[in-house]
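Presented below is the structure to which this report refers.
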Amino acid sequence: MTSEITYAEVRFKNEFKSSGINTASSAASKERTAPHKSNTGFPKLLCASLLIFFLLLAISFFIAFVIFFQKYSQLLEKKTTKELVHTTLECVKKNMPVEETAWSCCPKNWKSFSSNCYFISTESASWQDSEKDCARMEAHLLVINTQEEQDFIFQNLQEESAYFVGLSDPEGQRHWQWVDQTPYNESSTFWHPREPSDPNERCVVLNFRKSPKRWGWNDVNCLGPQRSVCEMMKIHL
């Protein structure tokens, strides 16, 4: 009886020791496999980040394309409108390399000088209506920048008429302004002697005086009907 008890105790102790070894082995195994699980999660996170990056990049390219297409459509529409306003053009080929073709054009019945086109009206209207007429032709009233430009214009005018230009004094304070916002330069003006002479005359015409014989600028009432000169940039094809 005594030997049986001893055997049972020994067996129990051995089983306990064996169980302890298995438990320790299992814990060690879990510790070894834990880093392996964290490593497998990193590639997934990297793939997800790259996917989001390329998705955002694709969206950015799409938005940029849409904006570009809209602007291109607006420019094309503007060019088409201008071509419809001036259905007939008179063009001169520019000096360009052989592989390039470029034409500088003015609408039919307009005068060409340097980089601009000029239309000399035969109808009389107020200064404001004259500017509106120019705007309907995608132009504005004449802005004189050089003596050469003015001399060219004078050669195409009739001495018995006066012609509105794009210079005015809206407030009557002798603060002259060009319609295209070109700064008014006192040293580059071509007023007749003793002009401008009346603060109530707020618009400017080109007219010819016989004494002395010369063309020049004269301030006049803006409502009085006069002929006019329109100006626009040349159209390049």
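From the backbone N, Cα and C atoms, a Cβ is placed for every residue, glycine too.
According to Swiss-Prot, the mutagenesis experiment Thr6 to Phe carries this note: Decreases HIV-1 binding/entry in cells as well as virus replication.
Quoting Swiss-Prot on the mutagenesis of Tyr7 to Phe: Decreases HIV-1 binding/entry in cells as well as virus replication.
What Swiss-Prot lists as domain 'C-type lectin' is 113-231. In the predicted model, the domain 'C-type lectin' (113-231) shows an average pLDDT of 94.
Annotation note: Glu149 (Ca(2+) 1 binding site) sits in a helical segment as assigned by DSSP. Positions annotated as Ca(2+) 1 binding site by Swiss-Prot: Val143, Asn145, Glu149, Glu231.
Here Swiss-Prot flags Glu195, Ser197, Glu201, Asn218, Asp219 as Ca(2+) 2 binding site. Around the Cβ of Glu195 (Ca(2+) 2 binding site), the same chain contributes Gly216, Trp217, Asn218, Asp219, each under 8 angstroms and 6 or more positions distant in sequence.
The N-acetyl-D-glucosamine binding site annotation in Swiss-Prot covers Asn207, Phe208, Arg209. Under the three-state DSSP scheme, Asn207 (N-acetyl-D-glucosamine binding site) falls in the strand class.
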Subject >> DSSP-derived structure type at Asp219 (Ca(2+) 2 binding site), helix or strand or else coil >> reply: strand
Original post:
Using DSSP, what's the helix, strand and coil tally for the domain 'C-type lectin' (113-231)?
Top reply: 21 helix, 40 strand, 58 coil
Subject >> Nonlocal neighbours by CB distance (under 8 Å) for Ser197 (Ca(2+) 2 binding site), same chain, sequence gap 6 or more >> reply: Asp219
